[in-house]
Every structure is written in C-alpha cells, then in structure tokens.
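Structure record follows, encoded as structure tokens.
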Amino acid sequence: MGMRMMFTVFLLVVLATTVVSFTSDRASDDGNAAASDLIALTIKGCCSLPPCALSNPDYCG
C-alpha cells in the first residue's frame with residue numbers, strides 16, 4: 001500500500017470513530033435527560049405529601 005493510500009485509510013478510520021462517538025454521546029444525553037425528568041417527578045410527588053415534604057426540606061423548599 002502506498003503512503004497516500006495509508007493516509008486516506010487513516011483519515012477514514014478517524015472520521016468513522018468521530019461520528020460513532022458523537023452519536024453515542026447524544027444518545028446518552030437523552031438518557032440522562034429522561035432520568036432527570038423522572039427524578040424531578042418523584043421529588044414533586046414527595047413534596048405534595050406533608051410527611052415527605054417535612055423530611056426533605058432541601059428539595060421541597
């Protein structure tokens with residue numbers, strides 16, 4: 001294989017790795033957002049119950 005061909009293959013591998021890394025990172029961001037929403041809903045449910053709200057003043061204000 002010539003030097004130019006090896007460099008082209010190297011660039012293709014770097015590009016493919018970057019694309020896979022970028023898309024998997026965005027997928028994990030969506031998962032983190034869903035988990036944060038679930039936690040917020042759970043805390044809001046707790047804050048509507050007086051005993052739970054009293055035992056968690058940091059979250060319920």
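Don't overthink the numbers, they just go from 1 along the chain as shown.
Glycine is treated like the rest: Cβ placed from N, Cα and C.
According to Swiss-Prot:
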MUTAGEN   LEU54 to Ala  28-fold decrease in inhibition potency of nAChr alpha-7 subunits and 8-fold increase in inhibition potency of nAChr alpha-3-beta-2 subunits
MUTAGEN   SER55 to Asn  5-fold increase in inhibition potency of nAChr alpha-7 subunits and 20-fold increase in inhibition potency of nAChr alpha-3-beta-2 subunits
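A simple way to gauge crowding: the CB of SER55 (mutagenesis position) has 11 other CB atoms within 10 angstroms, across all the protein chains here. Neighbour count (other Cβ atoms within 10 Å of the Cβ, all protein chains): 9 for LEU54 (mutagenesis position). Mapped onto three states, the DSSP output places LEU54 (mutagenesis position) in helix.
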